[in-house]
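Below is one structure, written out as structure tokens, with a few remarks after it.
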Amino acid sequence: MGVWLNKDDYIRDLKRIILCFLIVYMAILVGTDQDFYSLLGVSKTASSREIRQAFKKLALKLHPDKNPNNPNAHGDFLKINRAYEVLKDEDLRKKYDKYGEKGLEDNQGGQYESWNYYRYDFGIYDDDPEIITLERREFDAAVNSGELWFVNFYSPGCSHCHDLAPTWRDFAKEVDGLLRIGAVNCGDDRMLCRMKGVNSYPSLFIFRSGMAPVKYHGDRSKESLVSFAMQHVRSTVTELWTGNFVNSIQTAFAAGIGWLITFCSKGGDCLTSQTRLRLSGMLDGLVNVGWMDCATQDNLCKSLDITTSTTAYFPPGATLNNKEKNSILFLNSLDAKEIYLEVIHNLPDFELLSANTLEDRLAHHRWLLFFHFGKNENSNDPELKKLKTLLKNDHIQVGRFDCSSAPDICSNLYVFQPSLAVFKGQGTKEYEIHHGKKILYDILAFAKESVNSHVTTLGPQNFPANDKEPWLVDFFAPWCPPCRALLPELRRASNLLYGQLKFGTLDCTVHEGLCNMYNIQAYPTTVVFNQSNIHEYEGHHSAEQILEFIEDLMNPSVVSLTPTTFNELVTQRKHNEVWMVDFYSPWCHPCQVLMPEWKRMARTLTGLINVGSIDCQQYHSFCAQENVQRYPEIRFFPPKSNKAYHYHSYNGWNRDAYSLRIWGLGFLPQVSTDLTPQTFSEKVLQGKNHWVIDFYAPWCGPCQNFAPEFELLARMIKGKVKAGKVDCQAYAQTCQKAGIRAYPTVKFYFYERAKRNFQEEQINTRDAKAIAALISEKLETLRNQGKRNKDEL
């Protein structure tokens, strides 16, 4: 017999069932939401190269093409592919680190390549230690470091790129130490390749700071590549003889530079001319390279006790004719790389600064200083000995300090492990610690950027909590790749905003208490302190966008609305006023992503559309009254009419500044004139006004996107130049006569009063501000011509 439940019991039991279901469902979700780093088997500190290598290994193992009998293969591969797509992208990685997968709702991915792609096309040079795969954020710093770079721009799907790969690897091994060999994957870094003018693959370019890039056009053999590279290597080999020997040696020794000399005699082997040239390039600025023909310089060779062919390194101050009692290094190898490594290993270490003189030395010069504890770990990398030479022209001295000799000094600088830092000539007050790669080109780029920027390392003693001047503080962790990528941009921004804002960085792995005090929950978190006001930066990691953010703080482009001001400014707006309003909530991630784009859009619409935002967390009742049901809700309030209160809601997929701007401008009344063949002839070709014309076709997508921009241009030049539009679908003959071959085409028709006729110029940009600037420049030229003609009369 069944048991009847009363209504209250039924509702109570139903709630329990639903609660149990939700608990089980959430447990399943948590169980399946695997950490992206764990999926790929990498740490949170993994570099882009390590992430690519880990993904490739898994892709070859788990790809559905290799597991046709596994029904879960597709789903399993999608998970690791998703993890890779997110972690390889700097912006997505930052979102994931900060918000988890919820922060990636607008970036769902879901596509992957065939197994053959991952086996043969993916990460072509990731396993080659002599070849450095460069990414956009590090490219400029690398090629401007002062070293010579030869870079291969390739595409994974390009057959010629794969044909070149074995030769490029052999070439890289051949010239290792002579110059840097790089590679750029244009499939991953399309923007970088476009910026560098790369439009075919493979494209090979030589880069050196201070000179224009040089493209290689020869055949792709190793010998031809070596020959081309050697043309750009700075190498001078001196033939030594009785007439120049003493002066050459003494001059070099006085400058602290030694000599590598190969003596060529009848017996034994001396270095070939090609090997000597390569060594000269590899040791440029560190050691002079020379050779001596003992057949013609017999007495000189005998005085040096040289009786057979040999090669020797003479350090500064060596006694040349007494090889038993000094540090002359005789070399048995004939291989350039082996000789290079042995010579550079024997070069003296950097100057060791003492605790007593440290403050004074740092106060009078700019220094790159290595901190070590007892043994100098940097001596294991002989390449770093090039730093002194490569930083000489930047007036940066290079030294080291042993923290075990004065622990208090390092503790006060918050140096607790081997590190390097730049000191900017003001003692220990102004310095910046390096958090990048411990390799030559990265250290060079850091040193040059840091001494010329205004970023300082912060600690409790100099944290600007109550400073009267505004500060931008970057809270970061050294293990976080997006944090490291942001640091060079902060240095650039500090130069752009010098005198307006101070810049500092705070390492949250060292100063955990300070970071907790300011509730720092993700890295990097960038905050502007302006006395009692604190503003968190949410934009992209670029100097330009940081500059925009600061400018917006000083001169806000978006009106922060309250229910009262919304009623006064928006609801009761003047007849000819229009508004765009963002209804948002601070906890909403898409709202946070939108905010910098919203501000950027507002700056471009100044004087045309009023832009505001209202916090629906603070004014929840008001937003409910306005029927705001989701965040962010973007509304356009058109000019007031006799109609009831109305607005347009934005339903577009893209919430970037450009898309929102185009959408808003589309509601404004047309200012330009629609022209027919008759009016085009009468007003433009036979009239006496300047005209800018948009030739378009209604079916053309780019034309539709450009239409609001052209209306913005029409408003900007109103009163100076008239703006018109010609429909080339309706009036094909008119457009044909005007020489129109693509849509949209913009032409400027300017009336020359002196000649009483029209001239025309095609404009090759679709940016309203740029077009307006070009037109203003042309009008100024016409005015100056008119003045000169009057003066001549």
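From the backbone N, Cα and C atoms, a Cβ is placed for every residue, glycine too.
Every residue here is the original one, so none of the noted swaps is modelled.
Annotated domain 'J' per Swiss-Prot: 35-100, in sequence order. Break the domain 'J' (35-100) down by DSSP state and the numbers are 49 helix, 0 strand, 17 coil.
Per Swiss-Prot, the feature domain 'Thioredoxin 1' maps to 130-232. Across the domain 'Thioredoxin 1' (130-232), DSSP classifies residues as 40 helix, 24 strand, 39 coil.
Look at Swiss-Prot and you will find 454-553 tagged as domain 'Thioredoxin 2', backed by sequence analysis. Here the domain 'Thioredoxin 2' (454-553) returns a mean pLDDT of 89 for the predicted model.
Residues or ranges marked as domain 'Thioredoxin 3' by Swiss-Prot on the basis of sequence analysis: 557-662.
Here the Cβ of H63 (mutagenesis position) has 23 other Cβ atoms within 10 Å, regardless of which shown protein chain they belong to. According to Swiss-Prot, the mutagenesis experiment H63 to Q carries the annotation: Prevents interaction with HSPA5, leading to prolonged interaction with substrate proteins.
For the published mutagenesis C161 to A, Swiss-Prot gives the following note: Abolishes disulfide reductase activity; when associated with A-483; A-591 and A-703. The Cβ of C161 (mutagenesis position) lies under 8 Å from the Cβ of I124, N152, Y154, S155, Y201, P202, each of these being in the same chain and 6 or more residues away along the sequence.
Mutagenesis annotation in Swiss-Prot: C591 to A, described as Abolishes disulfide reductase activity; when associated with A-161; A-483 and A-703; the structure shown retains the original residue. Within the same chain, residues at least six positions away from C591 (mutagenesis position) with a Cβ under 8 Å of its Cβ are D582, Y584, S585, Y631, P632.
For the mutagenesis result C703 to A, the note given in Swiss-Prot is Abolishes disulfide reductase activity; when associated with A-161; A-483 and A-591. For C703 (mutagenesis position), the same-chain residues 6+ apart in sequence whose C-beta sits under 8 angstroms from its C-beta are Y696, A697, Y743, P744.
Residues of the domain 'Thioredoxin 2' (454-553) grouped by DSSP class, helix first, strand second and coil last, total 33 helix, 26 strand, 41 coil. Broken down by DSSP into helix, strand and coil, the domain 'Thioredoxin 3' (557-662) contains 37 helix, 22 strand, 47 coil.
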